[in-house]
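Comments concern the structure below.
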Amino acid sequence: MTAISSPINLFEYEQLAKTHLSQMAFDYYISGAGDEITLQENRAVFERIKLRPRMLVDVSQINLTTSVLGQPLQLPLLIAPMAFQCLAHTEGELATAMAAASAGTGMVLSTLSTKSLEEVAEVGSKFSPSLQWFQLYIHKDRGLTRALVERAYAAGYKALCLTVDAPVLGQRERDRRNEFVLPPGLHLANLTTISGLNIPHAPGESGLFTYFAQQLNPALTWDDLEWLQSLSPLPLVLKGILRGDDAARAVEYGAKAIVVSNHGGRQLDGAIASLDALPEIVAAVNGKAEVLLDGGIRRGTDIIKALAIGAQAVLIGRPVLWGLAVGGQAGVSHVISLLQKELNVAMALIGCSQLQDIDTSFLHL
């Protein structure tokens with residue numbers, strides 16, 4: 001295979017990133033749970049759906065702008081929450097945040113970030129407007145959750161994105177085989193500043209990561225959402241919904257947006273692909289909350305397919321990590337710009353100049 005020095009698509013970024021990352025880090029980022037069936041399906045479903053272009057439409061001016069929860073975006077994508085970004089580059093989440101903000105798009109920061117939520121917010125504050133959400137869990141230690149929410153609100157995050165598909169960690173066999181640990185010098189930056197945490201001593205692994213895994217709460221129910229919403233006025237986004245009845249219930253319990261997601265295929269192997277779940281969820285929500293989607297986005301045409309079925313925007317994950325590994329902020333910026341260019345070209349070729357006009361008539365399902 002010819003060596004790739006300047007990637008021209010997201011798949012080439014993945015190939016090049018492998019040469020920049022340790023095997024343990026690459027496997028952590030790329031792997032799914034179990035046999036990785038859901039991981040593969042997230043991509044395969046986009047390849048199965050074909051497009052039906054319209055001809056002789058004026059596409060001389062393509063408009064990619066949209067909004068999510070009233071916050072403007074220059075294109076319909078956000079950076080998905082991803083842990084441990086300093087595994088890919090020393091600037092980690094700071095580089096990602098700078099790239100997202102400079103492109104006029106949004107970023108969802110993971111609780112398990114290796115740069116603190118305050119540091120990342122400061123980067124975003126240099127751009128106006130800047131869309132940053134904070135991803136979190138409701139931990140067994142409610143004091144930990146409360147502290148994170150209060151810090152996110154004080155730092156200026158625009159929404160709380162609650163991950164609901166992780167009552168326990170999925171069976172990620174590559175990580176087990178590699179005995180995955182955080183390298184020396186990397187920390188869960190959002191937890192190191194919280195006093196009073198009972199961090200276990202775990203030889204050969206990160207005590208903080210062990211503590212976090214123990215804090216996942218399999219006893220959570222819908223009723224716990226009321227407590228979370230009482231902590232701040234920030235809108236609540238639920239990430240990890242795959243059923244229409246759950247989506248309808250999310251709206252009843254106050255969610256302002258839903259991210260249709262199977263955690264990148266990293267939780268329940270054999271779960272439905274995100275795009276396959278999207279139509280039922282859009283119908284169930286019926287315009288009462290905004291619907292977003294993550295999982296499998298690699299091309300501008302993929303974004304069109306998700307929007308046609310009813311997503312307001314999409315989130316991209318692993319390709320951002322590949323860009324980060326290859327070139328830091330510049331690499332992430334290039335990944336975003338590649339998708340933006342592909343989306344712009346695809347919009348012209350399907351005969352549609354406005355995102356709001358994309359619908360299922362453009363799809364061959």
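From the backbone N, Cα and C atoms, a Cβ is placed for every residue, glycine too.
Keep in mind that this structure shows the original residues, not the substituted ones.
Here is what Swiss-Prot says about this protein:
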type	residues	note
DOMAIN	2-365	domain 'FMN hydroxy acid dehydrogenase'
BINDING	Y28, Y137, R172, H263, R266	pyruvate binding site
BINDING	P81, M82, A83, S110, Q135, T163, K239, S261, D294, G295, G296, I297, R298, R318	FMN binding site
MUTAGEN	M82 to T	Increases oxidation activity with both L-lactate and glycolate. Shows a 6-fold decrease in the L-lactate/glycolate oxidase activity ratio
MUTAGEN	L112 to W	Impairs oxidation of L-lactate. Shows a 2-fold decrease in the L-lactate/glycolate oxidase activity ratio
MUTAGEN	F212 to V	Impairs oxidation of L-lactate. Shows a 27-fold decrease in the L-lactate/glycolate oxidase activity ratio
ACT_SITE	H263	active site, proton acceptor
K239 (FMN binding site): secondary structure state under DSSP, collapsed to three categories: strand
Inter-residue Cα distance where the pair is M82 (mutagenesis position) and R266 (pyruvate binding site), in Å: 12
FMN binding residues P81, M82, A83, S110, Q135, T163, K239, S261, D294, G295, G296, I297, R298, R318: largest Cα-Cα distance, in Å and rounded to whole number: 23
Neighbourhood of G296 (FMN binding site) by C-beta distance under 8 A, where only residues 6 or more apart in the same chain count: N42, R43, A44, V45, F46, A273, S274, L275, D302
Recorded positions near M82 (mutagenesis position) (Cα-Cα within 10 Å), from L112, Y137, R172, F212: L112
10 Å Cα neighbourhood of F212 (mutagenesis position): matching binding-site residues from Y28, P81, A83, R172, R298: none
Around the Cβ of A83 (FMN binding site), the count of other Cβ atoms that are within 10 Å: 19
